[in-house]
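Asker: Here you go, one structure.
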Amino acid sequence: MTSPRKTHPLAKIINESFIDLPTPSNISSWWNFGSLLGICLIIQITTGLFLAMHYTPDTSTAFSSVAHITRDVNYGWMIRYMHANGASMFFVCLFLHIGRGLYYGSFLFLKTWNIGIILLLTTMATAFMGYVLPWGQMSFWGATVITNLLSAIPYIGSDLVQWXWGGFSVDKATLTRFFTFHFILPFIIAALATIHLLFLHETGSSNPSGMMSDPDKVMFHPYYTTKDILGLIFLLLSLMSLTLFMPDLLTDPDNYTLANPLNTPPHIKPEWYFLFAYAILRSIPNKLGGVLALVLSILILMVIPVLHFSKQQSMMFRPITQILFWALVADLLTLTWIGGQPVEYPFVTIGQTASIMYFFIIITLMPLFALIENKLFKW
């Protein structure tokens, strides 16, 4: 008799996605991060749900409600810090997942890649709106500065900003709508992640060699479920170490001060995972130019498949492009560092150089060296 997991309409979907899924036998731990992102999303939705039970999205009580969660709610401090640091772990996994996709040529699965970029943008929007909710100084001024960027759009810009704010400044209406969107977006992310998986299972996973792996596949369970559990242990260990020993390591001290529209903090900066994009935004003196560069720094991922001229999918056997890839990683780390520094010499110059290098490596150097490598392989 056939097992119910192979015949039952619901169990069959789970079986084909996580149990009997044919998977290349040579995929490394870099393929772990997809499942870890799923776990991160579950952690964020669960902790967020418990926080929403006690939080009040009102300018007069939001800050004190967060203090109440931290002090009076049973394990409220832990739920809050798990949620805040869980966002950081989410972005660590997200960046490593994208990096793996770039290195091993997974971007050639166009549908999966493009849904992934939409997922990245949605996650960034969710994280930004979540950062506004505690209603501290950095929450308020971060919201003011970033939403104000819409005013750079010609003709309709200022109307668009007021429409988003729900008034003439960031106030009660803004906080309420940000809470609403922050609550609903993770469920949209979960739906998009399902579509992401659906498209991935149409083509099957790539593998480190970049070669076709159809003749050499194994079942996902038990081989990769056990392998993923190891990654999960490291993820939970990192998250709980951060939460229990250094909960405020990645947060801004200014956010422990109640939002005050009359007092601007000396350095307005977003959370660490947005600093690279913030550095690109600041490196262009023109407002519209900065906003365009900011948007393009993410959307450039969409043109990477078009700029792939190499005859090989993966970078595994392409040493010159490997050097460029790690130069790009170093460049992004430099931008992240610069984004957290004040706007003064020499940080401005370093930021501008790193911003130019970011686009130059992706648009010019990588396609150029792919063509050179194609020539070298013919010899």
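Here the Cβ of each residue, glycine as well, is placed from N, Cα and C on the backbone.
For all the noted positions, this structure keeps the original residue and models no substitution.
According to Swiss-Prot, the record shows the following:
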- His83, His182: heme b b562 binding site (BINDING)
- His97, His196: heme b b566 binding site (BINDING)
- His201: ubiquinone binding site (BINDING)
- Met78 to Thr: In strain: Isolate 02 (VARIANT)
- Thr226 to Ala: In strain: Isolate 02 (VARIANT)
- Phe377 to Leu: In strain: Isolate 02 (VARIANT)
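Distances, neighbours, how buried they are, the whole picture for these features please.
Answerer: The DSSP secondary structure for His83 (heme b b562 binding site) is helix.
Summarising the environment of His196 (heme b b566 binding site), the number of other Cβ atoms within 10 Å of its Cβ, over all protein chains shown, is 21.
Using a 10 Å radius centred on the Cβ of His201 (ubiquinone binding site) and all shown protein chains, the other Cβ atoms total 14.
Counting only same-chain residues at least 6 apart in sequence, those with a Cβ under 8 Å from the Cβ of Met78 (variant position) are Thr243, Leu244. Met78 (variant position) falls within a helix when secondary structure is assigned with DSSP.
Within the same chain, no residue at least 6 positions away from Thr226 (variant position) has a Cβ under 8 Å from its Cβ.
When Cβ atoms from all protein chains are considered, those within 10 Å of Phe377 (variant position) total 12, not counting its own.
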Asker: Can you tell me the CA-to-CA distance separating His201 (ubiquinone binding site) and His97 (heme b b566 binding site), as a whole number of Å?
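Answerer: So the alpha carbons of His201 (ubiquinone binding site) and His97 (heme b b566 binding site) sit roughly 17 Å from each other.
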Asker: Quick one: of the recorded positions His83, His182, Phe377, which has its CA closest to the CA of His196 (heme b b566 binding site)?
Answerer: His182
Asker: Across all chains shown, how many C-beta atoms besides its own are within 10 angstroms of the C-beta of His182 (heme b b562 binding site)?
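Answerer: Counting Cβ neighbours of His182 (heme b b562 binding site) within 10 Å gives 21.
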Asker: Using C-alpha positions only, work out which of the recorded positions His83, His182, Phe377 is nearest to His97 (heme b b566 binding site).
Answerer: His83
Asker: Provide, as an integer number of angstrom, the distance between the C-alpha atoms of His182 (heme b b562 binding site) and Phe377 (variant position).
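Answerer: About 50 Å separate the Cα atoms of these two residues.
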